[in-house]
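*Asks:* Below is the structure I would like to discuss, written out as structure tokens.
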Amino acid sequence: MVMRSVDLRSDTVTRPTDAMREAMCNAEVDDDVLGYDPTARRLEEEMAKMMGKEAALFVPSGTMGNLISVMVHCDVRGSEVILGDNCHIHVYENGGISTIGGVHPKTVKNEEDGTMDLEAIEAAIRDPKGSTFYPSTRLICLENTHANSGGRCLSVEYTEKVGEIAKRHGVKLHIDGARLFNASIALGVPVHKLVKAADSVQVCLSKGLGAPVGSVIVGSQSFIEKAKTVRKTLGGGMRQIGVLCAAALVALQENLPKLQHDHKKAKLLAEGLNQMKGIRVNVAAVETNMIFMDMEDGSRLTAEKLRKNLEENGILLIRGNSSRIRIVIHHQITTSDVHYTLSCFQQAMLTMQEPSRT
């Protein structure tokens, strides 16, 4: 029987801390759909202040937060949004911007670092004079950090250049900042500088920050007022959400300072894995709390076989594809867990790569 468990599937797997549970039990609450929950107001005001925006809104999930933002900016059905071909909104959010929002996605290739070529973004913007034949571009979306690129960070300079393109063409800029605080810590830049160019931002509370539930979207006061209506339409209006927001307020105080340690542990794990025969990790690309580990070409191993072997020792992982495993560090992973994980990997690699005896 496995006694030790090291859950590296995602930073969404964390359990509420004792301080969070206490805050949730004692949270001051009211009906948030009617706009009276005081703890929700505290969280929204704090997030708006941190992001340098006028207002904020608690939403049940990052997927809903992104969908609401796209629908507010693209309020004419058939509008077009420009976004990366490997971004979360396009790949992992069930096509909601199209099926629910009536918004047409136009993809631009994501580079290895999560950026999109600036010239390609500008070239993708439709000429309004041709709107009889194709959709009107109303929005550009960025993702920071970029999950499918391994948690890579978009710089202030890059984001501002995209913002300049958006303004030049009269379109809006939305940032999917599910792990925005990770980018802030990694780059050593306050979050408000990372999103200054954006008209709206979605920030997840249950990923790096480790709260149990929810996301927040921020933007102008008029944007948030429209977002409230869309949230209600999508079924995202909830009553006494102060119970959830109380945990998020604790997360901002308790876990935000821990993100730098998550990044150090991710780098430590990546460096150790990269020294093992049969495994390849681009250590330089490990900028935050995420690691992509690939099986070397010609290896007898598959990601799924390795994942199952490690699971027997309590190491929980998600397979990216047949030759890739994704690893995500969070605040409940200790340095001891990292060393234990490396020892389990080392043992698995030795036993699984041994030639079969006939």
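Cβ atoms are placed via backbone N, Cα and C, with glycine included.
No noted substitution is present; original residues retained.
These numbers come from a predicted model, not from an experiment.
Feature table excerpt (Swiss-Prot):
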MUTAGEN   G114 to R  In tha1-1; loss of function; 50-fold increase in seed Thr content and 2-fold decrease in seedling Gly content
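A description of the local structural setting of each listed feature is requested, covering burial, neighbours and distances.
*Replies:* Listed in sequence order, the residues of the same chain lying 6 or more apart from G114 (mutagenesis position) and placing their CB within less than 8 Å of its CB are G84, E143, N144, T145, H146, N148, S149, R152, C153, L154. According to DSSP, G114 (mutagenesis position) sits in a coil region rather than a helix or strand.
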